[in-house]
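One structure below.
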Amino acid sequence: MAARHHAFILAGTGSGCGKTTVTLGLLRLLQKRALRVQPFKVGPDYLDTGWHTAICGVASRNLDSFMLPPPVLNALFCEQMRQADIAVIEGVMGLYDGYGVDPNYCSTAAMAKQLGCPVILLVDGKAVSTSLAATVMGFQHFDPTLNLAGVIVNRVTSDAHYQLLKNAIEHYCSLPVLGYVPPCDGVALPERHLGLITARESLVNQQSWHDFAATLEQTVDVDALLSLSVLSALPAGMWPERPDNTAGAGLTLALADDEAFNFYYPDNIDLLERAGVNIVRFSPLHDRALPDCQMIWLGGGYPELYAADLAANTVMLKHLRAAHQRGVAIYAECGGLMYLGSTLEDSGGEIHQMANIIPGHSKMGKRLTRFGYCEAQAMQPTLLAAPGEIVRGHEFHYSDFIPETPAVMACRKVRDGRVLQEWTGGWQTGNTFASYLHVHFAQRPEMLQHWLAAARRVL
């Protein structure tokens, strides 16, 4: 298989149809066949990629067409495929659900066409028979240019029921039905308000996933799946100018990585390492000292769940404040912003003292405060952007940050050509910048260049 590349996108009819669970089972099943799998996720989600990584031991990558120009995204995809036999790409929401009403903008279908990958549609077979063929036919004819190559039916309780569904779909849609997935309670993924619980928090029962893969081996035609997933060619991609491997020479980045902070795109870490930055991981929860460093990155996560323990580690908070006062270039996203604030009020109303580097108070709410993609334009010099430069990213948080200083970014949400919302966000204090925005550095080479330049000022 090494001479040919294989890839497919597992798409769904909507959220909650079982894409993640079935993706994980297929990853494990393909590994059982001694194939080098590379998992991907369409869109910005961290949780699904974390589960991919935990199940197959290979860092899953995000394919986000809002943040990344097509040539860059394609280049990232091809880079990971160099050492892989097959890419298993989990779609986002329903097959044609994108950012707005255009099914060719930020949707799973658009990604399939951009990468030249066939689509396998996952449909729910519970309590339905021939009507399921009508559902498949609707997806099939909605965009005839899409390579909808096959179907897998989820939640099928018997072979007799499966044969009824298979015959109907193949008769009316002329699409191969590759198999079915029986109910498997042992691999149900735990959830909470932000969606799935992270694989890191959950004690992943590898035996359950091994058993699930063994079940799929009996109910899914893997040979047919592999036959349908052969790529004629990898997509054409091109990198913009990247910092060379001397740009970060001599710089050390302390990367927060524990139960409270662990939302990072592996591509971002790769870019820093390729620039020559030495990355040392540390735990704001458990460690008593910071690594010797010129840069600190506090990513997203769930600091609200560990607020008492974070507040109790006063030695770490003291070291963070000292690093800020020395001018260490500190960057924080979402949960990292909450940690750098003055106080954090958890969902129970208890207030915890945080680092007090970005003056302000974080308060957890019961509903999403902000969700989705946005553009942020720097109104003054920041760690990642010069005045006027635009950064694209996404927000997803139940907390609200009440600042005591003015924001430095003008943010807006534009969908279907209309500005839906405008607000300000992002706070710069000294050489520290924090915001709710999660970003992908590959979108603009200048982002890393700004951060590295700021870090060099403290060498």
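Don't overthink the numbers, they just go from 1 along the chain as shown.
A Cβ is built for glycine as well, from the same backbone N, Cα and C atoms used for every other residue.
What you see is the original sequence, not a version with the noted changes.
Among the mutagenesis experiments that Swiss-Prot reports, Asp45 to Asn is described with the note: Loss of amidation activity when glutamine is used as substrate, and 750-fold reduction in amidation activity with ammonia as substrate.
Tyr46 to Ala appears in Swiss-Prot as a mutagenesis experiment; the accompanying note says: 26-fold reduction in amidation activity with glutamine as substrate. The affinity for cobyrinate is nearly not affected whereas that for the c-monoamide intermediate decreases by 27-fold. Under DSSP, Tyr46 (mutagenesis position) is assigned to coil, being neither helix nor strand in the three-state scheme. Just so you know, the Cβ of Tyr46 (mutagenesis position) picks up 22 other Cβ atoms within 10 Å once every protein chain is counted.
One entry in Swiss-Prot concerns the mutagenesis experiment Leu47 to Ala. Its note says: 10-fold reduction in amidation activity with glutamine as substrate. The affinity for cobyrinate is nearly not affected whereas that for the c-monoamide intermediate decreases by 6-fold.
Experimental mutagenesis is annotated in Swiss-Prot for Asp48 to Asn, with the remark: 500-fold reduction in amidation activity with either glutamine or ammonia as substrate.
For the mutagenesis result Glu90 to Gln, the note given in Swiss-Prot is Loss of amidation activity with either glutamine or ammonia as substrate. Reduced to three states, the DSSP call for Glu90 (mutagenesis position) is strand. Of all Cβ atoms in the shown protein chains, 29 besides its own fall within 10 Å of the Cβ of Glu90 (mutagenesis position).
Among the mutagenesis experiments that Swiss-Prot reports, Asp97 to Asn is described with the note: 3-fold reduction in amidation activity with glutamine as substrate. In the three-state DSSP scheme, Asp97 (mutagenesis position) falls into the coil class. For Asp97 (mutagenesis position), other Cβ atoms within 10 Å of its Cβ number 21.
The annotation domain 'GATase cobBQ-type' is assigned in Swiss-Prot to 252-446.
The active site, nucleophile annotation in Swiss-Prot covers Cys334. Look at Cys334 (active site, nucleophile): DSSP puts it in coil.
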Least surrounded among the recorded positions, given as Leu47, Cys334, when other CB atoms within 10 Å are counted: Leu47
Mean predicted confidence [pLDDT] for the domain 'GATase cobBQ-type' (252-446): 97
Local Cβ density at Asp45 (mutagenesis position) - other Cβ atoms counted within 10 Å: 19
Leu47 (mutagenesis position) versus recorded positions Glu90, Asp97, Cys334 - nearest by Cα: Glu90
Nearest of the recorded positions (Glu90, Asp97, Cys334) to Asp48 (mutagenesis position) - Cα to Cα: Glu90
For Asp48 (mutagenesis position), the number of other Cβ atoms found within 10 Å of its own Cβ: 25
Cα-Cα distance linking Asp97 (mutagenesis position) and Tyr46 (mutagenesis position), given in Å to the nearest integer: 19
For Cys334 (active site, nucleophile), the one of Asp45, Glu90, Asp97 that lies nearest, given that the mutagenesis positions are compared by Cα: Asp45
